[in-house]
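Feature annotations, courtesy of Swiss-Prot:
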- Cys9 to Ala: Appears to be unable to inactivate ManR, since ManR does not show any decrease in its DNA-binding activity in the presence of this mutant (MUTAGEN)
- Cys9: active site, phosphocysteine intermediate (ACT_SITE)
- 123-456: domain 'PTS EIIC type-2' (DOMAIN)
- 504-649: domain 'PTS EIIA type-2' (DOMAIN)
- His566: active site, tele-phosphohistidine intermediate (ACT_SITE)
Amino acid sequence: MKLLAITSCPNGIAHTYMAAENLQKAADRLGVSIKVETQGGIGVENKLTEEEIREADAIIIAADRSVNKDRFIGKKLLSVGVQDGIRKPEELIQKALNGDIPVYRSATKSESGNHQEKKQNPIYRHLMNGVSFMVPFIVVGGLLIAVALTLGGEKTPKGLVIPDDSFWKTIEQIGSASFSFMIPILAGYIAYSIADKPGLVPGMIGGYIAATGSFYDSASGAGFLGGIIAGFLAGYAALWIKKLKVPKAIQPIMPIIIIPVFASLIVGLAFVFLIGAPVAQIFASLTVWLAGMKGSSSILLALILGAMISFDMGGPVNKVAFLFGSAMIGEGNYEIMGPIAVAICIPPIGLGIATFLGKRKFEASQREMGKAAFTMGLFGITEGAIPFAAQDPLRVIPSIMAGSMTGSVIAMIGNVGDRVAHGGPIVAVLGAVDHVLMFFIAVIAGSLVTALFVNVLKKDITASPVLSETAPTSAPSEAAAANEIKQPIQSQKAEMSEFKKLTDIISPELIEPNLSGETSDDIIDELIQKLSRRGALLSESGFKQAILNREQQGTTAIGMNIAIPHGKSEAVREPSVAFGIKRSGVDWNSLDGSEAKLIFMIAVPKESGGNQHLKILQMLSRKLMDDNYRERLLSVQTTEEAYKLLEEIE
């Protein structure tokens, strides 16, 4: 039986790839052929072809954002949230094997299909689709404004102010421009999720009107609440017009003229004459109330936000709190996102610390999992805690909620602010956090509370326990990729080269099973020489400078005895990877304290597409998350054995 699947989450960093990995592993265990297309932060990967869709027996979509299903009309289709793809992959595949899923007709014709959509909660899915496109605008705007204020701001009684004639004023204005797109993008892509392309224009127009109070005589706009209302109103108006029966002569112009024009008029006039002013008043009152919160009321809000963020670790409850904090950034209230930014990273960091402090409480594989979780927490990826919660929810979930609530309260009391819609120490390092010292105190305190709670609640492991197979540890790619995508992704078109697997860009000549270097610099030189002898480099010194520049930004040792030094340089002739093993290990300033033993060096030409190195990082880390695979790779003795194992990375 042949199955196909698509996975996608609002942010496209963690859940997308965890669900894909779990579906693939579950299919392997059940002896079923499956291909998984991922629609993540760097675009569509492993795209399903028309021939594959034609030959498939069933399709599984595990997504929390809108996925175009038109290509699956007439096929058996199971549509669920991405969390089900992570936690219940075998159950989903078993349903497909049993034929217990409906045939997809269209978004409007299939009753059973609509029933399936209701189970997935379409309102949440449409909302998260808008959020996923909105967040990059908040991140770009917040980072640019934070950098401009940090480097160009002058202290005044009103705080940091950038002089009008300063270069940094231009940077601040670019950041503000990014913020101005936030609500139109949110509304536009909510409508797009509901009505496809005909909903995009009316959604964006409605979002712009919602954000511009002058349309309805309001001093302030209707904010993100107005954007959400505009998105749903535009989407369902477009969908309603789309369903109207019209003469065949008019059908060709329906999606490009009739639907966008009339849906835009409906949402625009509704906001100007009916909705805009009342919603603006509600939003203004909410903003004033939040800004005026003091004492016990602000602590209560912090407790609620901390609990929501950690309760389902990237799920629907988490996303509602995250959306609230993100929206407040656009209104200039950074002290809501501050406690959220702290709460986001506490679950994975706290559990990583727990595995270090309570070694008798965790299996060796779980301790390795803890290292990966800790690393992911540094980059604000809450999902690193999911494997622990899946194995022991009754002890882990209360512990991480207690830690996140503690950290959020400390952050709220300390007036911690965050100008970027993201969390974890990475945002503090990038200068996006106000009151950095209190931020780190809150993170450390909350993480220690989580670690202590978990270790108090958990019993010592038995001599040789058998662990049930659950969701695997999240890929180190999320930590590596999060570090790489902290700058805005310029394009999701992802100019990828032809390589489909690692051995397309690595040859036996680029493998050294017994590295001789004693320091990280020695290892870098050794691998660069291999690349040079293979003809991959135009200049050894030029490429080494690119590698060292990258290391200065932060270590490329991602933990679990892995280092992935990489550089994009004019000194590189073609994309290549060199690999070496240092059996005794070498200090690489790893985030989890482990020495690097498996070293992959990535070389990419400067003029290549912006996502090539991210694709290679994902290829590597998806496989390297497998404890057994890393052990097998460390045990190879010859170049041939290593190359054969590397053939599995694709």
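Cβ atoms here come from the backbone N, Cα and C positions, even for glycine.
None of the substitutions listed is reflected here, since the structure keeps the original residues.
Under DSSP, the residues of the domain 'PTS EIIA type-2' (504-649) split into helix, strand and coil as follows: 62 helix, 34 strand, 50 coil. Counted over every protein chain shown, other Cβ atoms within 10 Å are most numerous around Cys9 among the recorded positions Cys9, His566. The separation of His566 (active site, tele-phosphohistidine intermediate) from Cys9 (mutagenesis position), Cα to Cα, is 27 Å.
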